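Reading through the structure tokens given below for one structure.
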Amino acid sequence: MARKWLNLFAGAALSFAVAGNALADEGKITVFAAASLTNAMQDIATQFKKEKGVDVVSSFASSSTLARQIEAGAPADLFISADQKWMDYAVDKKAIDTATRQTLLGNSLVVVAPKASVQKDFTIDSKTNWTSLLNGGRLAVGDPEHVPAGIYAKEALQKLGAWDTLSPKLAPAEDVRGALALVERNEAPLGIVYGSDAVASKGVKVVATFPEDSHKKVEYPVAVVEGHNNATVKAFYDYLKGPQAAEIFKRYGFTIK
């Protein structure tokens with residue numbers, strides 16, 4: 001009996017080893033992910049490599065930039081957008097395997113100041129005196145024309161009646177991490193970023209959080225790029241929805257959907 005169980009365990013171990021080698025043999029996975037996912041995705045890629053032996057290479061930028069690159073045929077296997085709009089765009093261009101689309105994460109929209117700033121916490125509402133808070137400086141934000149964080153920010157500021165006052169005072173960046181960097185370098189007294197960006201940065205502090213009802217929910221849809229739904233990509237896609245990845249995402253301030 002003991003020999004029988006030993007043989008079963010040995011067979012199971014061999015099966016797992018063969019499965020792991022099969023994934024490794026299929027090569028690396030390329031992920032196009034919103035800039036705000038940089039730290040979390042790097043940690044997840046490292047963990048996946050340890051567990052499965054497969055390299056995950058990520059390209060981080062504004063979701064708009066990534067969606068257009070995928071449309072143009074860039075060699076991405078997975079796309080994670082920081083909003084539904086740019087995933088919709090990729091779907092409309094028939095660049096996405098729509099059966100794999102799923103909302104993976106949520107986030108918050110916050111205002112940050114340099115870590116050493118004397119700026120105190122404040123409440124964001126229709127009476128917020130942004131001109132006084134900026135004190136002659138500019139408000140760092142992802143470009144509201146195409147960057148999801150900037151689009152969320154514009155929507156919130158419009159709803160709160162502050163957009164007309166603030167639009168001439170913006171310092172637009174190519175993506176949300178660019179806006180974060182302006183505040184980290186003390187080139188802007190305040191910036192609008194995601195809560196997860198503030199968690200990932202040692203150079204800023206959160207001084208205010210936008211009311212949830214002031215903007216659409218911050219959501220991160222994930223999907224496999226059309227024609228790339230092989231076993232290795234599917235394994236990482238499933239891993240992103242699993243407990244190991246969830247723990248890392250939560251550590252960086254994301255909410256799990």
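Placement of Cβ uses the backbone N, Cα and C atoms for every residue, glycine included.
Annotated features in Swiss-Prot:
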MUTAGEN   SER36 to Cys  Loss of binding to perrhenate. Slightly reduced chromate removal from a buffered solution
MUTAGEN   SER36 to Glu  Slightly reduced chromate removal from a buffered solution
MUTAGEN   SER36 to Ala  Loss of chromate removal from a buffered solution; when associated with A-63
BINDING   SER36, SER63, ALA149, VAL176, TYR194  molybdate binding site
MUTAGEN   SER63 to Ala  Loss of chromate removal from a buffered solution; when associated with A-36
MUTAGEN   SER63 to Asp  Reduced binding affinity for perrhenate. Significantly reduced chromate removal from a buffered solution; when associated with D-36
MUTAGEN   ASP175 to Asn  Reduced binding affinity for perrhenate
MUTAGEN   ARG177 to Cys  About 5-fold increased binding affinity for perrhenate as a result of formation of an intramolecular disulfide bond with mutant C-35, which stabilizes the metal-bound closed conformation, but no increased binding affinity for molybdate; when associated with C-35
MUTAGEN   VAL199 to Ala, Tyr or Trp  No change in affinity for perrhenate
MUTAGEN   VAL218 to Ala, Tyr or Trp  No change in affinity for perrhenate
Rounded Cα-Cα span from SER63 (mutagenesis position) to VAL199 (mutagenesis position), Å: 20
Env. residues of molybdate site, Cβ within 8 Å of mean position of SER36, SER63, ALA149, VAL176, TYR194 Cβ: ALA34, ALA35, SER62, ALA82, ASN107, GLY142, VAL147, PRO148, ASP175, ARG177, VAL193, ASP197
SER36 (mutagenesis position) and VAL176 (molybdate binding site), Cα-Cα, nearest whole angstrom: 7
Alpha-carbon distance [ALA149 (molybdate binding site); ASP175 (mutagenesis position)] in Å: 8
Candidate with sparsest Cβ neighbourhood (10 Å radius) among VAL176, VAL199, VAL218, the listed recorded positions: VAL199
Mutagenesis positions compared (SER63, ASP175) - highest count of Cβ atoms within 10 Å: SER63
From SER36, SER63, VAL218: mutagenesis positions whose CA lies within 10 A of TYR194 (molybdate binding site): SER36, VAL218
Spatial separation of SER63 (mutagenesis position) from VAL218 (mutagenesis position) - C-alpha basis, Å: 13
